[in-house]
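Remarks on the structure that follows.
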Amino acid sequence: MELATAGKVNEVLFMNRGEGESSYAQNSSFTQQVASMAQPALENAVETLFSRDFHLQALNAADLGCAAGPNTFAVISTIKRMMEKKCRELNCQTLELQVYLNDLFGNDFNTLFKGLSSEVIGNKCEEVPCYVMGVPGSFHGRLFPRNSLHLVHSSYSVHWLTQAPKGLTSREGLALNKGKIYISKTSPPVVREAYLSQFHEDFTMFLNARSQEVVPNGCMVLILRGRQCSDPSDMQSCFTWELLAMAIAELVSQGLIDEDKLDTFNIPSYFASLEEVKDIVERDGSFTIDHIEGFDLDSVEMQENDKWVRGEKFTKVVRAFTEPIISNQFGPEIMDKLYDKFTHIVVSDLEAKLPKTTSIILVLSKIDG
């Protein structure tokens with residue numbers, strides 16, 4: 001199935017479910033690492049909300065693209081802890097926290113809500129009672145009533161696209177990104193342009209929807225996968241997709257995958273530069289940029305001394321967030337072979353010395369009026 005429409009992507013874009021060894025819940029250590037780096041930005045956003053004269057009785061916060069790992073629990077705990085701190089400082093009496101957890105319909109909401117222990121949300125007798133609700137649906141459209149949210153958080157979700165970029169086949173119906181699943185050094189310029197155009201369209205839709213839902217002077221804290229350099233085909237920003245394409249091509253050569261399935265598949269994700277993100281926000285004009293920064297991190301797997309252990313652990317992380325969409329295109333029956341091949345490529349081609357991963361932290365405030 002070619003991922004040419006938003007409806008198709010929405011059906012298959014989710015992290016691996018459950019709590020098994022290939023699940024996202026068990027393989028989200030890197031995004032936890034990213035979230036810990038972004039925690040000060042979230043803390044500052046809550047502080048900022050208290051400095052703006054909202055006369056709050058309840059703070060309404062949304063975590064968009066929450067998945068089902070422990071990262072969402074850390075977000076809730078951080079917001080709640082900062083609210084309790086400010087309440088003690090300001091002698092607030094009846095402040096409550098309402099958190100909306102959003103992701104697409106295929107998300108493992110059962111595992112997510114099973115993890116919402118009293119340690120995360122506390123109890124209703126505490127100084128800041130916390131109430132949690134699930135909100136399934138695409139964040140590229142409206143999810144909440146007008147002027148209903150004070151704080152929006154999203155981590156490692158906004159770089160996913162509503163569909164594979166348009167215009168990646170010729171008039172004759174030939175694939176323009178043959179043998180690849182993302183931008184690469186061999187991709188023609190039209191592929192790069194199509195990916196940036198799709199990200200521009202989708203991120204603008206995201207901002208437009210939030211501009212209607214967030215109250216004036218409300219805050220958004222967005223963490224997304226990105227890149228430091230201007231070249232989107234730089235190995236640091238596309239190595240995961242490049243290695244996956246190599247693994248798929250190996251199975252094509254063995255007759256296990258039809259070549260046309262590889263040629264017509266383009267991953268619906270884009271790792272933008274800081275300049276591209278900034279430009280889209282400024283063009284939209286609904287939010288001011290309070291803070292934007294990029295930072296590079298080694299994956300936690302790099303702490304392992306043995307290259308095979310590093311490679312296998314990295315494969316589990318990649319499988320956790322790619323298997324549903326990859327399986328939908330190429331078939332569940334060859335997933336074990338595919339990710340085993342991926343491990344061998346990681347170890348032999350890179351000696352499991354993985355490039356650093358770039359993340360972008362973006363803090364926005366809704367313009368008043």
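Glycine residues also receive a Cβ, built from the backbone N, Cα and C atoms like all the rest.
Substitutions noted, but not modelled.
Annotation comment: Swiss-Prot describes Y24, C66, N71, D103, L104, S138, F139 as S-adenosyl-L-homocysteine binding site, evidence class similarity to another entry.
The caffeine binding site annotation in Swiss-Prot covers T31, Y156, H159, W160, R225, F321 and rests on similarity to another entry. Listed in sequence order, F199, L224, R225, G226, S269, Y270, F271, A272 are the same-chain residues at least 6 apart in sequence whose CB falls under 8 Å from the CB of H159 (caffeine binding site).
The secondary structure of H153 (mutagenesis position), as reduced to three states from DSSP, is extended strand. Shown in sequence order, L42, A61, A62, D63, L64, V75, I79, M220, V221, L222 are the residues of the chain, 6+ apart in sequence, with a C-beta less than 8 angstroms from the C-beta of H153 (mutagenesis position). Among the mutagenesis experiments that Swiss-Prot reports, H153 to Y is described with the note: Increased theobromine synthase and caffeine synthase activities.
In sequence order, L168, S184, S187, P188, V191, D263, N266 constitute the residues six or more apart from N177 (Mg(2+) binding site) in its chain with CB-CB distances below 8 Å. As annotated by Swiss-Prot, Mg(2+) binding site applies to N177, D263, F265, N266, with the evidence given as similarity to another entry.
Record note (Swiss-Prot), mutagenesis R225 to H: Reduced theobromine accumulation. The unchanged residue is displayed.
Here the residue is the original one, but Swiss-Prot notes a mutagenesis experiment at this spot, S269 to C: Increased caffeine synthase activity, but reduced theobromine synthase activity. The Cβ of S269 (mutagenesis position) has 21 other Cβ atoms within 10 Å, all protein chains considered.
Looking at Swiss-Prot, the entry for mutagenesis of F271 to W says: Enhanced theobromine synthase and caffeine synthase activities. F271 (mutagenesis position) has a Cβ environment of 25 other Cβ atoms inside 10 Å.
Record note (Swiss-Prot), mutagenesis A272 to P: Reduced theobromine accumulation. The unchanged residue is displayed. Look at A272 (mutagenesis position): DSSP puts it in a strand.
One mutagenesis experiment catalogued in Swiss-Prot, V317 to M, is accompanied by this note: Enhanced theobromine synthase and caffeine synthase activities. In the shown protein chains, 21 other C-beta atoms lie within 10 A of the C-beta of V317 (mutagenesis position).
Here Swiss-Prot notes a mutagenesis experiment, P332 to H, with the remark: Reduced theobromine synthase activity, but normal caffeine synthase activity. Under the three-state DSSP scheme, P332 (mutagenesis position) falls in the helix class. Cβ contacts within 10 Å of P332 (mutagenesis position), excluding its own Cβ and spanning all protein chains shown: 11.
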Rounded to the nearest Å, what's the C-alpha distance separating Y156 (caffeine binding site) and C66 (S-adenosyl-L-homocysteine binding site)? Just drop the number here, would you?
9
Pick out which of the binding-site residues D103, D263 has the most other Cβ atoms within 10 Å of its own Cβ.
D103
Return the member of C66, F139, W160, F321 nearest to P332 (mutagenesis position) in space, with distance defined Cα to Cα and candidates limited to these binding-site residues.
F321
Whole-number Å distance separating the Cα atoms of W160 (caffeine binding site) and F265 (Mg(2+) binding site) is 15
To test your reading of the caffeine site: which residues beyond T31, Y156, H159, W160, R225, F321, same chain only, put their Cβ within 8 Å of the Cβ centroid of those residues?
S155, S157, L224, S269
